[in-house]
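Colleague: Below is one structure. I have some questions about it.
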Amino acid sequence: MEWDSGSDLSADDASSLADDEEGGLFPGGGPIPYPVGNLLHTAPCGFVVTDAVEPDQPIIYVNTVFEMVTGYRAEEVLGGNCRFLQCRGPFAKRRHPLVDSMVVSEIRKCIDEGIEFQGELLNFRKDGSPLMNRLRLTPIYGDDDTITHIIGIQFFIETDIDLGPVLGSSTKEKSIDGIYSALAAGERNVSRGMCGLFQLSDEVVSMKILSRLTPRDVASVSSVCRRLYVLTKNEDLWRRVCQNAWGSETTRVLETVPGAKRLGWGRLARELTTLEAAAWRKLSVGGSVEPSRCNFSACAVGNRVVLFGGEGVNMQPMNDTFVLDLNSDYPEWQHVKVSSPPPGRWGHTLTCVNGSNLVVFGGCGQQGLLNDVFVLNLDAKPPTWREISGLAPPLPRSWHSSCTLDGTKLIVSGGCADSGVLLSDTFLLDLSIEKPVWREIPAAWTPPSRLGHTLSVYGGRKILMFGGLAKSGPLKFRSSDVFTMDLSEEEPCWRCVTGSGMPGAGNPGGVAPPPRLDHVAVNLPGGRILIFGGSVAGLHSASQLYLLDPTEDKPTWRILNIPGRPPRFAWGHGTCVVGGTRAIVLGGQTGEEWMLSELHELSLASYLT
């Protein structure tokens with residue numbers, strides 16, 4: 001994240017800020033919660049900010065003085081913990097034995113208890129030379145009295161300790177005195193360093209600078225000074241930030257969710273970024289879906305859950321449509337009378353395109369596997385299914401995966417063909433044109449054939465494939481592999497992000513989900529993917545949630561511990577995402593898909609619970 005330091009304030013400006021009783025940086029007014037006086041030494045101070053919300057409290061900002069004194073550039077240390085300064089040089093893996101462990105323990109204690117720390121600790125420059133760090137750590141509290149950031153002010157002092165040469169070091173950094181003398185007078189004065197930014201109008205700062213930052217960065221920038229704090233309280237700015245970071249379609253969907261306006265864009269951005277308000281709850285709804293069935297497909301249209309088809313008694317394919325309106329005070333399943341329904345089927349996909357249009361593809365019918373396409377406008381009067389006769393269709397299949405691109409294009413991948421043959425192809429159908437034509441997406445290399453996997457869209461035109469029942473030679477096995485493809489490229493190709501010995505596969509940090517199929521994949525704002533449920537072997541819990549951000553340089557799996565009552569079972573074909581902020585899991589606690597009067601809801605924002 002990018003921060004702008006307040007450490008260039010002149011003495012008069014700093015005193016004015018510290019004495020202003022109307023507040024400035026933080027809610028409720030009052031003095032600035034970190035010692036401005038410490039920034040006014042004759043010699044400049046290092047200034048470091050860490051994110052107390054994230055695991056291991058990563059560094060999110062260092063000022064120029066820190067870089068010049070320690071020899072570490074900002075890009076080398078951002079995202080890491082400050083403890084690297086206790087190691088002698090960039091190649092050292094352990095804390096140096098001369099570093100006082102009692103002081104380190106006291107620092108940890110103060111951070112854990114949320115209190116300020118003051119003391120001295122031996123640190124090392126990048127070249128391995130020692131210096132004493134007169135350190136002051138101050139916790140910063142958010143609106144809900146939780147610690148959001150920790151500010152560290154560092155006054156570095158030369159120390160005469162002969163430690164000998166540093167292994168792997170080929171150069172010697174300048175001494176601290178030389179660095180201080182090299183600093184121009186203007187660089188020591190914060191107000192001069194920031195005047196270029198503050199000469200801009202509020203409109204330019206908000207619309208041309210702040211709106212282009214990520215939600216995390218905007219939250220960080222708000223702590224720089226009073227003016228930026230006030231600017232970042234504007235709801236229109238936060239909406240623009242969310243739109244730029246998450247896309248217009250996601251923003252539009254979020255606007256339709258009940259309660260979003262009451263929560264506000266600033267709070268919504270925070271909760272959907274940190275997932276701090278995510279919670280499970282169990283719901284009971286009225287109505288019924290008769291006859292009972294399994295292996296149906298569910299999809300969300302706005303705040304409505306739509307269920308189509310399924311496998312009835314004696315493997316009877318179904319072709320009826322049911323709707324559950326979650327906007328209702330008392331939601332209940334209602335049978336929708338539609339004209340010209342498709343042939344009955346199960347193992348198909350049901351996908352939403354163009355707002356209120358539903359697309360059915362494939363599945364297993366009375367006469368075998370299908371590769372037909374039907375579209376239903378749920379808001380039409382009366383609703384009528386119509387068949388789309390796309391040219392050059394894919395092979396008939398079931399238990400494939402599908403997703404939508406740009407709101408108009410259907411993408412179909414894999415599945416099971418005749419005689420149990422697993423497929424590895426990927427097709428695209430543009431439903432916005434009058435006579436759609438199926439187009440296979442060619443790739444020099446494709447992931448192993450599979451069924452029961454998921455496709456997720458992120459970053460505009462990128463798709464991510466996860467899991468499924470994959471084929472390797474004569475063997476079929478549950479998979480936890482991750483593959484991505486960028487469809488904006490001239491020649492799209494599959495890339496293996498993580499995998500079990502796949503070509504070019506990486507080894508992600510964290511704990512990867514156990515291999516599975518027919519699981520749930522939830523697209524989160526910003527490109528992150530949430531995985532849970534499905535068919536998992538062994539004693540692993542299917543209700544455990546796993547988070548992956550494929551946009552990171554080194555994607556890392558993270559386990560999420562969400563409060564509430566999660567379902568013991570969740571199936572991909574029976575789960576849908578409503579409004580971009582709620583995952584609705586159909587079926588009872590014991591996994592019986594036909595118990596559709598019981599739902600489990602994963603809410604990602606507090607206004608939904």
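Here the Cβ of each residue, glycine as well, is placed from N, Cα and C on the backbone.
Heads up, this one's the original sequence, none of the swaps are in it.
Reproduced below are the annotations present in Swiss-Prot:
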DOMAIN    32-114  domain 'PAS'
DOMAIN    118-161  domain 'PAC'
DOMAIN    195-241  domain 'F-box'
MUTAGEN   Gly46 to Glu  Loss of binding to GI
MUTAGEN   Cys82 to Ala  Loss of binding to GI, but no effect on FNM binding
MUTAGEN   Gly119 to Asp  In ztl-21; long-period phenotype, decreased interaction with SKP1A/ASK1 and loss of binding to GI, NFXL2 and APRR1/TOC1, but no effect on binding to PHYB
MUTAGEN   Leu200 to Ala  No SCF(ADO1) complex formation and reduced cyclic degradation of ADO1, but no effect on binding to GI; when associated with A-213
MUTAGEN   Glu203 to Lys  In ztl-22; long-period phenotype and loss of binding to NFXL2, but no effect on binding to GI or PHYB
MUTAGEN   Leu213 to Ala  No SCF(ADO1) complex formation and reduced cyclic degradation of ADO1, but no effect on binding to GI; when associated with A-200
MUTAGEN   Gly287 to Asp  In ztl-23; long-period phenotype, but no effect on binding to PHYB
MUTAGEN   Pro317 to Ser  In ztl-24; long-period phenotype, but no effect on binding to PHYB
MUTAGEN   Asp320 to Asn  In ztl-2; affects circadian clock by lengthening the free-running period of clock-controlled processes
MUTAGEN   Gly347 to Ser  In ztl-25; long-period phenotype, but no effect on binding to PHYB
MUTAGEN   Asp372 to Asn  In ztl-26; long-period phenotype, but no effect on binding to PHYB
MUTAGEN   Asp425 to Asn  In ztl-1; affects circadian clock by lengthening the free-running period of clock-controlled processes, but has no effect on binding to GI or NFXL2
MUTAGEN   Gly452 to Asp  In ztl-27; long-period phenotype and loss of binding to APRR1/TOC1, but no effect on binding to GI or PHYB
MUTAGEN   Gly564 to Arg  In ztl-30; long-period phenotype, but no effect on binding to PHYB
Colleague: Can you tell me which of the mutagenesis positions Leu213, Pro317, Gly347, Asp372 is spatially closest to Leu200 (mutagenesis position)? Compare CA atoms only.
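Modeller: Going through Leu213, Pro317, Gly347, Asp372 one by one, the Cα closest to that of Leu200 (mutagenesis position) is Leu213.
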Colleague: These are the mutagenesis positions: Cys82, Leu200, Leu213. Which one scores highest on other Cβ atoms within 10 Å?
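Modeller: Checking each of Cys82, Leu200, Leu213, the winner is Cys82.
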Colleague: Give me the long-range Cβ neighbours of Gly119 (mutagenesis position): same chain, 6+ apart, Cβ under 8 Å, in sequence order.
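Modeller: Set apart from Gly119 (mutagenesis position) by at least 6 residues yet with Cβ under 8 Å, we have Val103, Glu106, Ile107, Arg134, Leu135.
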Colleague: Please give me the CB contact count at 10 A for Asp425 (mutagenesis position), counting all chains in the structure.
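Modeller: There are 19 of them.
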Colleague: When a 10 Å sphere is centred on the Cβ of Glu203 (mutagenesis position), how many other Cβ atoms does it contain?
Modeller: 9
Colleague: What is the nearest of the mutagenesis positions Cys82, Pro317, Gly452 to Asp425 (mutagenesis position), using the Cα of each?
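Modeller: Of all the candidates listed, Gly452 is nearest in space.
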Colleague: Can you count helix, strand and coil residues in the domain 'F-box' (195-241) using DSSP?
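Modeller: Split into helix, strand and coil, the domain 'F-box' (195-241) gives 35 helix, 0 strand, 12 coil.
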Colleague: Work through the mutagenesis positions one by one (Pro317, Gly564) and point out the residue whose CB has the fewest other CB atoms within 10 angstroms.
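Modeller: Counting other Cβ atoms within 10 Å of each of the mutagenesis positions Pro317, Gly564, the minimum falls on Gly564.
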Colleague: For Asp372 (mutagenesis position), identify the closest of the mutagenesis positions Glu203, Leu213, Gly347, Gly452, judging by Cα separation.
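Modeller: So, spelling it out, the nearest of the mutagenesis positions is Gly347.
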Colleague: Which of Gly287, Gly347 (the mutagenesis positions) has the most other Cβ atoms within 10 Å?
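Modeller: Result of the Cβ crowding comparison: Gly347.
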